[in-house]
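Notes follow once the structure below has been shown.
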Amino acid sequence: LSVCFLILFHGCLASRQEWQQQDECQIDRLDALEPDNRVEYEAGTVEAWDPNHEQFRCAGVALVRHTIQPNGLLLPQYSNAPQLIYVVQGEGMTGISYPGCPETYQAPQQGRQQGQSGRFQDRHQKIRRFRRGDIIAIPAGVAHWCYNEGNSPVVTVTLLDVSNSQNQLDRTPRKFHLAGNPKDVFQQQQQHQSRGRNLFSGFDTELLAEAFQVDERLIKQLKSEDNRGGIVKVKDDELRVIRPSRSQSERGSESEEESEDEKRRWGQRDNGIEETICTMRLKENINDPARADIYTPEVGRLTTLNSLNLPILKWLQLSVEKGVLYKNALVLPHWNLNSHSIIYGCKGKGQVQVVDNFGNRVFDGEVREGQMLVVPQNFAVVKRAREERFEWISFKTNDRAMTSPLAGRTSVLGGMPEEVLANAFQISREDARKIKFNNQQTTLTSGESSHHMRDDA
């Protein structure tokens with residue numbers, strides 16, 4: 001099964017599917033969007049942005065936000081599209097079940113009579129802890145669950161890449177539930193929203209009893225005829241699973257990251273199916289300032305997560321950027337060469353301007369905490385913090401997303417001859433030199449010497 005799974009993954013690597021219909025990205029106005037639908041469950045809520053909005057249709061993605069209360073369990077589910085999950089706040093644990101991979105977490109055997117008695121000790125696949133700032137990657141069709149073991153709510157934002165080649169259905173985001181009776185959070189527009197059911201509900205009870213070799217009474221429990229929904233409270237105020245202690249888990253995570261760093265440093269690669277699938281890294285934290293790729297004191301930082309430092313992203317054809325700007329700081333104008341950028345405000349608010357291929361300003365406003373903004377591929381964008389710190393995360397639809405700056409030391413204009421700029425803009429060569437060399441920052445700059453962005457279109 002592991003071999004088949006590997007072949008399936010490699011068959012999905014070619015490229016994102018060309019789902020876009022003609023004129024689907026002919027957008028003359030962008031908006032910072034709040035979720036359109038909200039569903040409340042026993043131990044949490046699920047919110048979704050309308051996947052049929054023109055911004056999300058252009059980018060080929062769907063977005064959902066989960067809030068899980070303490071001791072809440074997000075029931076097992078999978079999707080028709082690969083997912084990137086960003087943990088906005090909270091901590092907990094998650095299980096991601098790959099077909100064909102061994103159950104490496106096992107309870108200790110109680111005596112040698114266990115096999116003779118016919119009773120089995122529990123065993124399951126690896127459980128991963130998560131915390132604020134973690135990115136969790138989940139391929140299409142892979143089941144996962146999530147549990148809040150902290151004292152405050154867990155909030156996550158999930159991108160579903162419905163245009164990805166791993167999705168061979170249509171562009172409708174689908175959640176397939178293995179338990180519970182959750183509603184379809186993406187179908188708010190339907191006035192008569194049908195009650196959700198899990199996959200087992202659709203099968204014949206007798207057939208399932210034969211498949212599991214249990215009685216029909218137990219199968220009826222699998223069909224979950226209750227009203228708790230998709231996020232439920234765990235009995236006894238604790239989810240009892242097999243896992244290392246917190247200190248052991250943290251040490252293991254650190255040693256795993258050090259091992260990966262060492263392999264990258266010496267150019268080594270993992271080899272073997274078990275290492276590629278069953279023990280691959282699915283999680284990385286991008287909230288630590290020490291991991292910043294671009295950092296300017298008192299201005300801000302940018303941290304990039306792509307297929308170079310989390311290899312599974314090559315399979316998913318996705319990447320992520322985390323940004324932090326301090327008061328009045330600026331991300332220099334740029335465009336994304338090979339991806340759409342889906343911006344989610346994590347903290348504070350920032351001023352953003354986006355310009356299309358006609359030179360029209362299609363967005364000029366604020367992106368606040370909890371809002372989403374799509375910046376289509378090649379549209380130029382600039383971000384600026386206002387009177388407070390602004391934090392955001394950008395999901396990008398390419399595993400090695402690239403940007404091209406319009407200003408600064410590495411800008412596209414800086415790579416052109418002065419004479420070209422002088423003739424293009426009808427300016428002197430001295431002014432052309434100012435355009436090329438006045439700002440020697442590469443990506444981030446302080447707002448002290450810059451003028452406010454004006455409405456001088």
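Cβ atoms here come from the backbone N, Cα and C positions, even for glycine.
Modelled residues match the original; the substitutions are not represented.
When averaged over the domain 'Cupin type-1 1' (30-220), pLDDT in the model lands at 89. Sequence annotations record features per position, and here Swiss-Prot assigns domain 'Cupin type-1 1' to 30-220.
Per Swiss-Prot, domain 'Cupin type-1 2' is recorded for 284-433, and the stated evidence type is sequence analysis.
Here the residue is the original one, while Swiss-Prot reports the published mutagenesis Glu34 to Ala with the comment Significantly reduced binding to mouse monoclonal antibody (mAb) 2B5. Under the three-state DSSP scheme, Glu34 (mutagenesis position) falls in the coil class.
In Swiss-Prot, the entry for mutagenesis Asp36 to Ala states: Loss of binding to mouse monoclonal antibody (mAb) 2B5. The structure shown retains the original residue.
While the structure shown retains the original residue, Swiss-Prot records the mutagenesis experiment Arg38 to Ala with this note: Loss of binding to mouse monoclonal antibody (mAb) 2B5. Sequence-distant contacts of Arg38 (mutagenesis position), defined by Cβ-Cβ distance under 8 angstroms and a gap of at least six in the same chain, are Thr45, Val46, Glu47, Val185.
Cβ neighbour count for Val39 (mutagenesis position): 19 (other Cβ atoms within 10 Å of its Cβ, all protein chains included). Val39 to Ala appears in Swiss-Prot as a published mutagenesis result, with the remark: Significantly reduced binding to mouse monoclonal antibody (mAb) 2B5.
The Cβ of Glu40 (mutagenesis position) has Gly229 as same-chain neighbours under 8 Å, each 6 or more residues away in sequence. For the recorded site, Glu40 (mutagenesis position), the DSSP three-state label reads strand. Experimental mutagenesis at this site is recorded by Swiss-Prot as Glu40 to Ala, annotated: Significantly reduced binding to mouse monoclonal antibody (mAb) 2B5.
Among the mutagenesis experiments that Swiss-Prot reports, Asp50 to Ala is described with the note: Loss of binding to mouse monoclonal antibody (mAb) 2B5.
The note that Swiss-Prot attaches to the published mutagenesis Asn52 to Ala is: No effect in binding to mouse monoclonal antibody (mAb) 2B5. According to DSSP, Asn52 (mutagenesis position) is assigned to coil rather than to any helix or strand.
All protein chains considered, the CB of Glu54 (mutagenesis position) has 17 other CB atoms within 10 Å. Listed in Swiss-Prot as a mutagenesis experiment, Glu54 to Ala is described as follows: No effect in binding to mouse monoclonal antibody (mAb) 2B5.
Here the candidates are the mutagenesis positions Glu34, Asp36, Val39, and by Cα distance the one nearest Asn52 (mutagenesis position) turns out to be Asp36. Counting other CB atoms no more than 10 Å from each candidate's CB, the mutagenesis positions Glu34, Asp36 peak at Asp36.
Cβ neighbour counts within 10 Å, taken over all protein chains shown, single out Asp50 as the most crowded of the mutagenesis positions Asp50, Asn52. Each residue of the domain 'Cupin type-1 2' (284-433) gets a DSSP state, and the totals for helix, strand and coil are 21 helix, 67 strand, 62 coil.
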